[in-house]
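Undergrad: Take this structure first; my questions come after.
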Amino acid sequence: MQLLLKSIFTCALFVIFVYATAQSLLKVQETEARQAYLNVTSSSSSNLSQDDGHFLSRRLRQVSHGEEGDEGAPSQMDDELEQMTKVHGEAPDAEELRECSEGLVLPLWMPQRNISVGDRLVRGFVYFVLLIYLFVGVSIIADRFMAAIEAITSIERAVVVKGPNNTKQVMHVRIWNETVANLTLMALGSSAPEILLSVIEIYAKDFESGDLGPGTIVGSAAYNLFMIIAVCMIWIPAGEVRRIRHLRVFFVTALFSVFAYVWLWLILSVFTPGVILVWEAIVTLLFFPLTVLWAYIAERRLLVYKYMDKNYRVNKRGTVVAGEHDQVEMDAEKGPKQPMVTSARGNDAEAFDEARREYITLLTELRQKYPDADLEQLEMMAQEQVLARSSKSRAFYRIQATRKMVGSGNLMRKIQERAHSDLTEVKAQLHAGDDEEADDPIRMYFEPGHYTVMENCGEFEVRVVRRGDISTYASVEYETQDGTASAGTDFVGRKGLLSFPPGVDEQRFRIEVIDDDVFEEDECFYIRLFNPSEGVKLAVPMIATVMILDDDHAGIFAFTDSVFEITESVGRFELKVMRYSGARGTVIVPYWTENDTATESKDYEGARGELVFENNESEKFIDLFILEESSYEKDVSFKVHIGEPRLAPDDELAAKIKEVEKKPVQDLTELDRILLLSKPRNGELTTAYVRIRESQEFKATVDKLVAKANVSAVLGTSSWKEQFKDALTVIPADESEFDNDDEEEEVPSCFSYVSHFVCLFWKVLFAFVPPTDICGGYVTFVVSIFVIGVITAIIGDAASYFGCALNIKDSVTAILFVALGTSIPDTFASMIAAKHDEGADNCIGNVTGSNAVNVFLGIGLAWTIAAVYHSSHGMTFNVEPGTIGFAVALFCGEALIAIMLIMFRRWHKGIGAELGGPKVSKYISAAILVFLWVFYVVICILEAYDVIRV
């Protein structure tokens, strides 16, 4: 069906073109015949005039009658020729055969007189091909211009907002308001050729009015409103709809887009017919900032708009009071009413939170889809999806469309590369502190800082490490210090010097522990580092703690702390159970988990089992597995218990204790009592709370990635190297956004290669334009608009020569050919936006806004310059209403029909949206819009050639 519509559309254009060309060439042929006939007649008249003037008139009449009889030429033409020869002595009206005038940039194809029809057709074809190539070039440089505009409008500033728990949070928001950007720089970027053509034509014609510039603007407006919206209606996938979100802004731009052409009609035909005064031109130009201001007020709900969401009633005293909020948003999606949540944090903060929630939701979905992928891979895929789904500007879709047409590939590939670089950059920032040790001074410390030894271990080894620069010699002294353990009784005191030759990063020494047979509590002593050599600093731990466990007791068992705080991304967590005050025998300690605020199988895996402490073993670990949900904010806990410890049945100490327990109390010796006291028992900390919090690294990663989720960055370039690489590389224009499962590399299609080599000249030429990263895009902005101006001037000359070669009027060339050439990229951009955007603002809202801006800025600026110039020279700026006035009036009527059709589709229960909807309704609506455009073009052409007179 889409192919059929494209074929019908192409055939309609071809028929219109053939008709206009045939009519023009017919007039050319008739005029050439008249000219030849007149030349012959004039030559005969010149020879006879010396003899008899009366004979001349009679002879002319005879020849006239003879021609009528022999050749069948109309007598009316002969009478006109005779009359004109008598009165003027010259050729017929010069308008019948237009002679081309020299252009502003493009040289004129000579000669201009005595050209055959075949020559004119060849010249017309050459100019037509040149126009197409120029349209491609201006489309490519316009994309550079749009990228610069995107870089300018995406400038951000840091603001501090309060989080849900009154925590301060720094976020970056755009300085430019979206509506203001769309109606100013974005509109200028998408319509720069039309606007500049209007201004350049005024200058090229010595500040006199022309038909090409205004005709292009009016023709482009008609094509945008009718054809682009029609194509977007049927381009929406089956079963989907797209609605305008900012309906207030759409109403403002739609109102001004119609009023703009009503205003043109007023100043052309009503106020001062045929004359544009200075005040009229200036007011036309001032309507541009007024449109932007009004749209901004509507979008921000300022002035009267802030009262439009409230209901009002009159109380008993006759006072108007505000009622309850009606909870209906004009730009809300169709569906159940939702209460409005007012937040002091502002729209930017709410948008940031929404983007963050979307990122986390995507991460959860991807975790379920790819359960074997690690967190970093999931974060990469989530960032790709966030960038792909994030809000995109008109510039993105315009550049995306052009890149596909000229073989430069899909912007989604750049998004994928950007996601990888973003994640790498964020991870590097988060771990930056881990890689800065090389710049620190030389440090020495114990590793580890805590030692637990048995009383009967004999000796144990202590390790001291050096970090930083190890290329020099360094030294440090150490000594033992008493704690609850005393030197000489529990250990052998020691003092010494540790030397670190160049290249050595650690040294070790040994401490001896003294064993005895007396039961005693656990004891500890310390080892201290001091007096480091020059250039060496002592770092923590500079004091090591040594715990001596008695080997005559089975031990006391407990957790090291009552609360353990972990992150959900830890995966496996080892919970330590300590055995102190002895480590004799094999002891079994039961353990189990219990829900608190955390839920088993959701937040953690339940565990139940027994720990077996072998003889002289002082610590064991309970393996706990934490289930990660990638929650941005999480705070839940569960309990871990240890039960009563018991000696292993086959343990030697257990057998001895059983024998002693059989004895009467009065028969127990001192050694028996000590043996009974050595039974294992629990300490105070038998229950530990494990608190699961969100991962701070994950939280920081989310914040940074969401802050970086700006598609604008992929539109710009950072270096000339990147630009020339893009210009010389053929990239496949694949339609898919991402394909994580397909590892096969795609190959560019034949169309990609052909379009690449056709556009290679433009791509290489425009690679010299400065990158957008220079001065925030402003240099690119200035250079691009200059280049667009030069190419637009050439387009103006080529379009004029094209019309002149085929004797087509400038007004027809502008409305039909130039308007189409400048609007084709916008058509493809709107199609992509319609398919991928969630709303219809980038398809419909930008059309009405662009139409209004084109008139107020394009025609207003050009006419202001011309009116001021003529006024300064004491003259008036004359503009013949003619075809422009008729086209404006016709467009206004059809525009109202189109806008009413769009609103009818939105409010109709069976459709409910401007774009998409049921198959039959969307094709009928699109057909109506296509008919409006074809009717508009045909009537304008017929009026231009006086086939119909208004």
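From the backbone N, Cα and C atoms, a Cβ is placed for every residue, glycine too.
At each noted site, the model still has the original residue.
These came from Swiss-Prot, pasted as-is:
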type: MUTAGEN; residues: S198 to P; note: Disruption in the ability to maintain electric potential upon stimulation with light
type: DOMAIN; residues: 440-551; note: domain 'Calx-beta 1'
type: MUTAGEN; residues: E455 to A or D; note: Significant to dramatic reduction in inhibitory potency of cytoplasmic Ca(2+), probably due to a central role in coordinating the binding of Ca(2+) ligands
type: BINDING; residues: E455, D490, E520; note: Ca(2+) 2 binding site
type: BINDING; residues: E455, D515, D516, D551, D552; note: Ca(2+) 3 binding site
type: BINDING; residues: E455, D516, V518, E520, D550, D552; note: Ca(2+) 4 binding site
type: MUTAGEN; residues: F519 to A; note: Perturbation of binding cooperativity of the four Ca(2+) ligands, probably due to disruption of the interaction interface between Calx-beta domain 1 and Calx-beta domain 2
type: MUTAGEN; residues: E520 to A; note: Slight reduction in inhibitory potency of cytoplasmic Ca(2+)
type: MUTAGEN; residues: H553 to P; note: No effect on Ca(2+) binding kinetics
type: MUTAGEN; residues: R584 to A; note: No effect on Ca(2+) binding kinetics
type: MUTAGEN; residues: I674 to Y; note: Perturbation of binding cooperativity of the four Ca(2+) ligands, probably due to disruption of the interaction interface between Calx-beta domain 1 and Calx-beta domain 2
type: MUTAGEN; residues: G803 to D; note: Disruption in the ability to maintain electric potential upon stimulation with light
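Help me see these features in their spatial surroundings.
TA: Under a cutoff of 8 A between CB atoms, and with a sequence separation of 6+ in the same chain, the neighbours of S198 (mutagenesis position) are G213, P214, T216, I217, G858, I859, L861, A862.
Secondary structure at E455 (mutagenesis position), as computed by DSSP, is coil.
DSSP gives D490 (Ca(2+) 2 binding site) a coil state; it is part of no helix or strand.
The Cβ neighbour count for D515 (Ca(2+) 3 binding site), using a 10 Å radius and every protein chain shown, is 14.
A 10 Å cutoff on Cβ-Cβ distances gives D516 (Ca(2+) 3 binding site) a total of 13 other Cβ atoms nearby, all chains included.
Within 10 Å of the Cβ of H553 (mutagenesis position) there are 26 other Cβ atoms, across all protein chains.
According to its DSSP assignment, R584 (mutagenesis position) is coil.
Sequence-distant neighbours of G803 (mutagenesis position) (same chain, 6+ apart, CB under 8 A from its CB) are K809, D810, V812, T813.
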Undergrad: So how many other Cβ atoms are close to D490 (Ca(2+) 2 binding site), meaning within 10 Å of its Cβ?
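TA: So the number of other Cβ atoms within 10 Å of D490 (Ca(2+) 2 binding site) is 21.
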Undergrad: Round to the nearest Å and give the CA-to-CA distance linking D516 (Ca(2+) 3 binding site) with D490 (Ca(2+) 2 binding site).
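TA: Taking the Cα atoms only, D516 (Ca(2+) 3 binding site) lies 8 Å from D490 (Ca(2+) 2 binding site).
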Undergrad: Using DSSP, break the domain 'Calx-beta 1' (440-551) down into helix, strand and coil residues and give each count.
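TA: Helix, strand and coil residues of the domain 'Calx-beta 1' (440-551) number 0 helix, 61 strand, 51 coil.
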Undergrad: Measure from the Cα of R584 (mutagenesis position) to the Cα of every one of the recorded positions E455, D490, H553, then give the nearest.
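TA: For R584 (mutagenesis position), the closest Cα among E455, D490, H553 is found at H553.
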Undergrad: Roughly how many Å separate the Cα of D490 (Ca(2+) 2 binding site) from that of D515 (Ca(2+) 3 binding site), to the nearest whole number?
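TA: Rounded to a whole number, the Cα-Cα distance is 7 Å.
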Undergrad: Determine the mean pLDDT over the domain 'Calx-beta 1' (440-551), rounding to the nearest whole number.
TA: 85
Undergrad: Fill in the CA-CA distance, H553 (mutagenesis position) to D515 (Ca(2+) 3 binding site), as an integer in Å.
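TA: Cα to Cα, H553 (mutagenesis position) and D515 (Ca(2+) 3 binding site) are separated by 14 Å.
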